[in-house]
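Listed in Swiss-Prot:
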BINDING   GLY249, PRO250, PRO251, GLY252, THR253, GLY254, LYS255, THR256  ATP binding site
MUTAGEN   LEU18 to Ala  Disrupts KATNA1:KATNB1 interaction with ASPM
MUTAGEN   LEU19 to Ala  Disrupts KATNA1:KATNB1 interaction with ASPM
Amino acid sequence: MSLQMIVENVKLAREYALLGNYDSAMVYYQGVLDQMNKYLYSVKDTHLRQKWQQVWQEINVEAKQVKDIMKTLESFKLDITSLQAAQHELPAAEGEVWSLPVPVERRPLPGPRKRQSSQHSDPKPHSNRPSTVVRAHRPSPQNLHNDRGKAVRSREKKEQSKGREEKNKLPAAVTEPEANKFDGTGYDKDLVEALERDIISQNPNVRWYDIADLVEAKKLLQEAVVLPMWMPEFFKGIRRPWKGVLMVGPPGTGKTLLAKAVATECKTTFFNVSSSTLTSKYRGESEKLVRLLFEMARFYSPATIFIDEIDSICSRRGTSEEHEASRRMKAELLVQMDGVGGASENDDPSKMVMVLAATNFPWDIDEALRRRLEKRIYIPLPSAKGREELLRISLRELELADDVNLASIAENMEGYSGADITNVCRDASLMAMRRRIEGLTPEEIRNLSREAMHMPTTMEDFEMALKKISKSVSAADIERYEKWIVEFGSC
């Protein structure tokens, strides 16, 4: 036995398998496996032996696959033969049914004699004739079962054909939205899928009433997004919808929350875009992503593109820290925003594409982008009334003690942002639990009942939380925002 023989047998086995001659292939595979087993006993080197064992396992897997194919083919043959046998049996069974009505003894008997005999001797012929008729037309139980089976099968076939017709009608209505799918010809498939993942299909479930205060910002967003779809005949020409809205303000004032409310309430295709979506390490891919984003937005219009922290994407151009790739991406973004195929070009407000942006650093944004974001609104810190309303929204699921005065708490929170107020409410709601488990072992904590843990939040809890949590926005920051909005604002 030589290695050359093993190699030749493996080649023959694979060739026979490819040609569909699985029986011959299995013979060669089995011979190769036996030859390799004999060869393995003669190999002394452990490293070489491991390699041969690995090869043996691979060929064994191939042999198993061929064996599975043979089993599948055999099952097909069994099904065909059983069907053919059933078809051959059916005429024989039917022949037995119809052979009885034509007995040989009936032919020589003349009809008139039969009738006369029935008149003279009524009992005997009367008893014989029904017996022959019954024998002729009474099917056997097996044939009755077959006939019933045929009727049931024919009924099932009719129901299945009706079901198929209904199914064929249903997908036309159900899959009609799926047919309206963006054609990404000319773009990388991964880029298209990455941007499709940024389309918010799930409802963020944030309503306008979930946002305290910010009445002017809500009105502007409704005017920019909702009203053009309700009154398309009005928003034409100089009254065209706003192409871009920039929300400016300190952190934690509700800019991203407003964007979530737009996605929930406005019923437009909502693209949630960040710097990671539009940047790539490959040359020229960032510009393609920007162009693809706006083409998809035009296709799925009316659409809203929300760019959070837009200062990180489109900062001021011409600085020494700017890279060439970043500059090209900014240029493409500016071109696409100015040429958005929405109401400004098509005079169709229902096909608009609006860019909604948010930033904490408006002074770092490029001047050309600032011009394209036509409405620049200030999202300030909540007022006293807004703070009280935000407290009610945050604490609506909690049980409060009778001594809690939300108006007094709101007055003590002057200068706090919306996020700061939420943190105070969260910390105050945990105070009662902290007092309850103080000094207890882990086992005792696990055995506490739900009623023991759900205790009302008191005024003292809020006072302690206010001492622990300070405001996150300084007066100097507020002054800087107000100065910028006075100079560049467009409310």
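Backbone N, Cα and C define each Cβ position, glycine as well.
Shown on the structure are the features that Swiss-Prot records.
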residue: LEU18; record: mutagenesis position; contacts (Cβ under 8 Å, 6+ apart): none
residue: LEU19; record: mutagenesis position; contacts (Cβ under 8 Å, 6+ apart): none
residue: GLY249; record: ATP binding site; contacts (Cβ under 8 Å, 6+ apart): LYS255, ASN360, TYR378, ILE379, PRO380, TYR481
residue: PRO250; record: ATP binding site; contacts (Cβ under 8 Å, 6+ apart): ASN360, LEU381, SER417, VAL473, ASP477, ILE478, TYR481
residue: PRO251; record: ATP binding site; contacts (Cβ under 8 Å, 6+ apart): ASN360, SER417, ALA419, SER472, VAL473
residue: GLY252; record: ATP binding site; contacts (Cβ under 8 Å, 6+ apart): SER417, GLY418, ALA419, ASP420, SER472, VAL473
residue: THR253; record: ATP binding site; contacts (Cβ under 8 Å, 6+ apart): ILE379, PRO380, LEU381, PRO382, SER417, GLY418, ALA419
residue: GLY254; record: ATP binding site; contacts (Cβ under 8 Å, 6+ apart): ILE211, ALA212, LEU214, ILE379, GLY418
residue: THR256; record: ATP binding site; contacts (Cβ under 8 Å, 6+ apart): ASP308, ALA358
Determine, for the ATP site, the additional residues of the same chain whose CB lies within 8 Å of the mean position of the CB atoms of GLY249, PRO250, PRO251, GLY252, THR253, GLY254, LYS255, THR256; present them in sequence order. ALA358, ASN360, ILE379, SER417, GLY418, ALA419
Neighbour tally for LYS255 (ATP binding site), based on other Cβ positions within 10 Å of its Cβ: 26
